[in-house]
Amino acid sequence: MVTHSKFPAAGMSRPLDTSLRLKTFSSKSEYQLVVNAVRKLQESGFYWSAVTGGEANLLLSAEPAGTFLIRDSSDQRHFFTLSVKTQSGTKNLRIQCEGGSFSLQSDPRSTQPVPRFDCVLKLVHHYMPPPGAPSFPSPPTEPSSEVPEQPSAQPLPGSPPRRAYYIYSGGEKIPLVLSRPLSSNVATLQHLCRKTVNGHLDSYEKVTQLPGPIREFLDQYDAPL
């Protein structure tokens, strides 16, 4: 699914501008969910705010497949769009915000459950392959939803079967792989260290053992990407 943004161009991420928001919030909790998502996205360094679909295509045109960014959606029903460079060019996927969670928009005819997350960063991380895993799986033989979920053909030895996702666009079946975010600015050393620490904290007990100020700093951005 390809979208085209109607928002004004902007090369860098910037504070939330409510004048650009055409979609209304369904509740106070949804408003808070989106505000928190924007705050973390601005910390991420790969939130390009109001760049257009055409500008996203230009930004990703010279990048390898798997490079991605998050931008504001042009669709009045959605807040964010995931733009990703695939083996068949740049594709734009809307990020839905419903029922207090975010998910990638999928084919409504699909009976498969769509992964949902309380944070856009968690959604992005879910679709990224683990370290050492092959980037692009072989397409399944049976068609499914627009972003369907199928077992990977060759999981790593000793690891559970990976899930592979595919984009169905214009009759094409394209692997959805998020390998590397496209940075919109230079990350601080503190942020780089925080991402590294987040990637090594695999249990809540480890987090509770850290000093209070460090825990608070990590809570402000709790993703390894």
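Glycine is treated like the rest: Cβ placed from N, Cα and C.
A mutagenesis experiment is reported in Swiss-Prot for this position, L22 to D, and the note states: Complete loss of EPO-induced STAT5 signaling suppression. No suppression of JAK2 phosphorylation.
Restricting the average to the domain 'SH2' (46-142) gives a pLDDT of 86. The domain 'SH2' annotation in Swiss-Prot covers 46-142 and rests on sequence analysis.
For the published mutagenesis R71 to E, Swiss-Prot gives the following note: Complete loss of EPO/LIF-induced signaling suppression. No inhibition of JAK2 phosphorylation. For R71 (mutagenesis position), other Cβ atoms within 10 Å of its Cβ number 28.
Under the heading of mutagenesis, Swiss-Prot lists R71 to K and annotates it as follows: No effect on EPO/LIF-induced signaling suppression. Partial suppression of JAK2 phosphorylation. No effect on binding to JH1. Loss of binding to IL12RB2. The DSSP secondary structure for R71 (mutagenesis position) is strand.
For the mutagenesis result L93 to A, the note given in Swiss-Prot is Impaired binding to Y429/Y431 phosphorylated EPOR.
According to Swiss-Prot, the feature domain 'SOCS box' maps to 177-224.
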Cβ atoms near L93 (mutagenesis position) (within 10 Å, other residues, all chains): 24
Separation of alpha carbons, L93 (mutagenesis position) and R71 (mutagenesis position) (Å): 10
